[in-house]
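What follows is one structure encoded as structure tokens, with my remarks underneath.
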Amino acid sequence: MCETPIGCHTPRRCNRFIDSAALIDCTNKTNQREHSPSFSIEIPTTPSRKRTLASSHFQTPTKRIKYELGELQEEKTDLYPNFPAQLKENKKPKLPTTPQTPKTPKRTIQIVTPKSLNRTCNPVPFATRLLQSTPHRQLFPPTPSTPSTPSYNSTAKLSLRKSYRSAGVVGRENEKSIVESFFRQHLDANAGGALYVSGAPGTGKTVLLHNVLDHVVSDYPKVNVCYINCMTINEPKAIFEKIHSKIVKEEILENEDHHINFQCELESHFTQSANELYNPVIIVLDEMDHLIAREQQVLYTLFEWPSRPTSRLILVGIANALDMTDRFLPRLRTKHITPKLLSFTPYTAQEISTIIKARLKTAATTSEKNNPFTPIKSISEVSDDSINVVSQHADETPFIHPAAIELCARKVAASSGDLRKALDICRHAIELAEREWKAQHDNTLSSVDIPRASIAHVVRATSAMSQSASARLKNLGLQQKAILCTLVVCEKTSLSVADVFEKYSSLCLRDRLIYPLTSSEFCDVANSLETLAIIRLRTKQRNGKPQDRIISLLVPEMDVITAVGDIGTLKRFFDRR
């Protein structure tokens, strides 16, 4: 058996032996250990470059620099014992460095902007800061505005708004008695119950419920009333969290199934055995049809709670659909827990006329008490003829001619019976009459010569309300179009009036082409847009502030963009910056 001796090596392994003497010594020791004869085969290989230890470590530029700096001597003496002694003792002299030309110091000039002496460090509120402009960039000086005195017709226009709550309900006496008896019957018996109120839009459902609840709360102070508009809820399951926050008012840790936790907490609260532990609860869910889902489990749960034996929950649902319980909730009839149904029919022409006249007379009484225009006369200056004139005018309908009210009521009753539309027409007619009066006279109104809206004003207001959206947008003013452009830029459906005013002010001050309105002027312009059925203003709570009302567009966004297409000032509202 022939073994390859260690001396026989391949070209790749030959580099492992640094010294030839070490290679011969290793071969001799192997031959002495093995007594059998051996021979070696020499294979021609490529001769490798001979590298000396000193040159291999000091000929490269990098390591030469290390040697010059004196660092290599300390690093290599421990690794290589045979390091030359001369290199340990002697150091090469440092190479002379090229002298550098000294740099001339540059001259720096510091520019300091002078500070204004009138600058104060007091914090400015954000709403005030929006309406302030930079002095050196102001394109036009703000014109000082004279405080405007509220007109005599402002009370009348306020009474014709949709959010106005009158002292009594006109034209719904039968429905009011049914709702009052329902509440009193269940509150006296300490039992739960369910009521479903249906009817077309503008038939007085929400107004009547608010009026009845005010009397119920005054007669039963311990009752807890919870009113929720379901249009403010993103998904049907979120109704449990909304009710829990208003009734139980206890915090629950949120997790993936936090809606189920709120539901279980409410169910245990409404169905506990000891009825004395909690007061009766009345829950009013306006726009209840927004809770309709695929399986309707949320609605079934809500209507099942009042039917429990120990429940003291009174549930009232309000929606437009007349047959919502029969079409979407058929299992309620199977379980014999069908709620009490109450349907509101559309208003007749006589009812609409009666409601408008009652509101205008109430507004006239309020205006006479707070009227700043009526001059105070002494008793000697008042004649018998003036007393007869005052008594004669007291019997007439103020602000609008009775024939004009009848015309408006008949037109609305023939089309839809929506009271809100009739109120908008009458308010717009008063604005038209007031505008004509100010154009012809010295821009003042007096209680002696109040311009009553005539039939011509009602006809013009009706035609303006019945126009297409594009035609109505075309006739708007610059500030009205600016507010609509702001709504399009916001790209959200649930914004309050305060949020839209903040965005509107920032857009006007960004381009400095339109001077923004004040907060009160902004609300007036928004109310005029609501009169033209271009936007919708609705309150989130019963006693909400005007700035907290939710504002939304009733016309397509493309119609707004088309209406402002030829106005370059408003086009910049859509620029992204």
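Count begins at 1; order follows the chain as displayed.
Backbone N, Cα and C atoms are what each Cβ position is placed from, and that goes for glycine too.
For the mutagenesis experiment Thr27 to Ala, the note given by Swiss-Prot reads: Enhanced rereplication in orc2 mutant lacking four cdc2 phosphorylation sites; when associated with A-98; A-104 and A-134.
The number of other CB atoms found within 10 A of the CB of Thr98 (mutagenesis position), across every protein chain shown, is 5. Experimental mutagenesis is annotated in Swiss-Prot for Thr98 to Ala, with the remark: Enhanced rereplication in orc2 mutant lacking four cdc2 phosphorylation sites; when associated with A-27; A-104 and A-134.
Under the heading of mutagenesis, Swiss-Prot lists Thr104 to Ala and annotates it as follows: Enhanced rereplication in orc2 mutant lacking four cdc2 phosphorylation sites; when associated with A-27; A-98 and A-134.
One mutagenesis experiment catalogued in Swiss-Prot, Thr134 to Ala, is accompanied by this note: Enhanced rereplication in orc2 mutant lacking four cdc2 phosphorylation sites; when associated with A-27; A-98 and A-104.
Ala200 (ATP binding site) falls outside any helix or strand according to DSSP and counts as coil. Look at Swiss-Prot and you will find Gly199, Ala200, Pro201, Gly202, Thr203, Gly204, Lys205, Thr206 tagged as ATP binding site, backed by sequence analysis.
The binding-site residues in question are Pro201, Gly204, and the one with the fewest Cβ neighbours inside 10 Å is Pro201. Taking Gly199, Ala200, Gly204, Lys205, Thr206 as the binding-site residues under consideration, the smallest Cα distance to Thr98 (mutagenesis position) is found for Thr206. The number of other Cβ atoms within 10 Å of the Cβ belonging to Ala200 (ATP binding site), over all protein chains shown, comes to 16. Take the CB of Gly202 (ATP binding site) and look out to 10 A: across all protein chains shown you find 21 other CB atoms. The record gives Gly199, Ala200, Pro201, Gly202, Thr203, Gly204, Lys205, Thr206 for ATP. Within 8 Å of the mean position of their Cβ atoms, the other Cβ atoms in that chain belong to Asn320, Phe344, Asp418, Leu419.
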